[in-house]
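Visitor: In case it helps, Swiss-Prot gives these features for our protein:
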- C84 to A: No longer conjugates CD-NTase to cellular proteins (MUTAGEN)
- C84: active site, for E2-like domain (ACT_SITE)
- C450: active site, for E1-like domain (ACT_SITE)
- C453: active site, for E1-like domain (ACT_SITE)
Amino acid sequence: MSSAAAVADVIEAFKQRGFEFVGKTDDGWFRLHGRLTPPQADKGCPCEVQLDPTFFNLPRIRLLEIPPELPAAVPHLGADGGLCYLAKGTVVLDIYDPVGQSLACLQRAAVVFGQIMQGEMIEDLAEEFFAYWHGWHCFVDMQGEDLGRQNCIVAHANGCPLWFITDNEDRTTEKLKSLGYQVTDRTVLTYRVKTGAQPRPLTSNWPPETVGDILAWQSTLDPRCRRKIHERIKEGERKKANGVLIVIESPLMTYGFAVLYDRQSLVQKSKLIDRRDSSYGLKVMPISVVRIDDRYLAQRNMPNSKTLAGKNIAVVGCGTIGGYLSDMLVKAGAGTCGGKLTLVDFDCLLPQNIGRHRLGFPDLLSNKAEAMAKELKRLAPGAEIRALPVDVRHAQLGELDLLIDATGEESLGHWLCGHYPPPTPMLSVWIEGPGTAVRALLRTKASDACYRCLWHSNRRGEFRSITDPLPAILAGHGCEGLYVPFPASVSVHAASLGAEMTLDWVNGVYTPALRTRLIDRAQQLATPDCDPPRDRECPLCNS
């Protein structure tokens, strides 16, 4: 069926339900007017339905007249009448059934509208709070929990001032420089308060326009927090500030508002010796708080798990595995919140490395550890990344929470096992054969098998990755030009396995200690993920 025919069928189906085609929107969607009638209701409300001509997107449904009996703020209904009846991304529209899908959306919208009219779903106001709290953006880069007065940096982006609240000006300034923002010497008086109550808008008198409105609203949520807010506003007034920014930390979200002091009015009132609290009439401006702290950036995609924030981790080898792996570790919080990520590699990036390395042509002939640290600092300015461009056998790594061997070199891996015995946890990650499989082994205590143990077991045919011998494939010419060929996708597989096991480690999951991911589908997996014992022949574990 053609797109035009499908649209015609949908419009005809809506026509049978009392809707009329009235034209197109500026972006080409089809507009229909009719009435949205809740189930078991006698009459409906005038509404507009906008249909995506491709039927990939949910129909937009907007009430043309908001019932006067509804409160100022209700769940799922915007100030312009826009109705949120389904969360985008929660359903997939069947583009081959446009009539059925579009009518189902209309029916769902009618059900939600009916619940709104019945005063149901009020609890959803807390989840939708930011839909009712529009304002100037303020960015928060705070890792500590300290309350009270905070530092606020004012920066310019394309001539527009932006506010950045921070507990570490150097760290935040680095982030702003990476964005190309110009840091000014201006500041805004800022206070941080905490509440145990989730915010939700009032169903009347919304949005708040004065300090009195804010305090009345907060009284319904947390009277103790209301008192703290009022104290900070009056403190700013005593400090002769032009305004004050109040940031409120609630259990699941951070929000705020700015208070603008009317100095001329205050002077006039002081002349009249007006002893009433003049702060209640001050104008307020809602602030949309955007978190940019490193803890949040790492935790956002893993809300119920620990991240690598605060850990001291070293990655030995910044080559085809270590480059991708270190990138993933930083995204998981490595090097942040007091932690440190150390990269060790004495080698330089050569042209033959670029095809399967995280770094690229601009880093040609650069030391891999230094170039990788520079790249990670560009991506995560708040992270502490240390580069050691030396042979790891001559490096002083200090006390570590986790040592990762990403070199893929057996002899060096054995040396690391002997030089960094338990209780230092060690993770070895490597690629077997020409990208046949990727493997990783975690050792957290003395009774665990080490990388050398696995070498002895493999010689006896135990704990191997595949049932057949590993293919011996080399490419290149001459002794110095030979190499094992495999694409960058194999390196990413290995790095992903290493990142997965690192996150398991920080969350207290140490088993299975040996994990294998088969890449070559022509081969058969020999050893399922398991916990190999110490090998009786290992000189490191039996000395």
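Quick reminder: no glycine exception, Cβ is built from N, Cα and C everywhere.
Original residues only: the substitutions mentioned are not part of this model.
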Visitor: What is the separation, in Å, between the Cα atoms of C453 (active site, for E1-like domain) and C84 (mutagenesis position)?
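Guide: Between the Cα atoms of C453 (active site, for E1-like domain) and C84 (mutagenesis position), the distance comes to 59 Å.
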Visitor: Please report how many Å separate the Cα atom of C84 (mutagenesis position) from that of C450 (active site, for E1-like domain), as a whole number.
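Guide: Spelling it out, the Cα of C84 (mutagenesis position) and the Cα of C450 (active site, for E1-like domain) are 55 Å apart.
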Visitor: Looking at the recorded positions C84, C450, C453, which one has the fewest other Cβ atoms within 10 Å of its own Cβ?
Guide: C84
Visitor: Under DSSP, is C453 (active site, for E1-like domain) part of a helix or a strand, or is it coil?
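Guide: SS state of C453 (active site, for E1-like domain) = helix.
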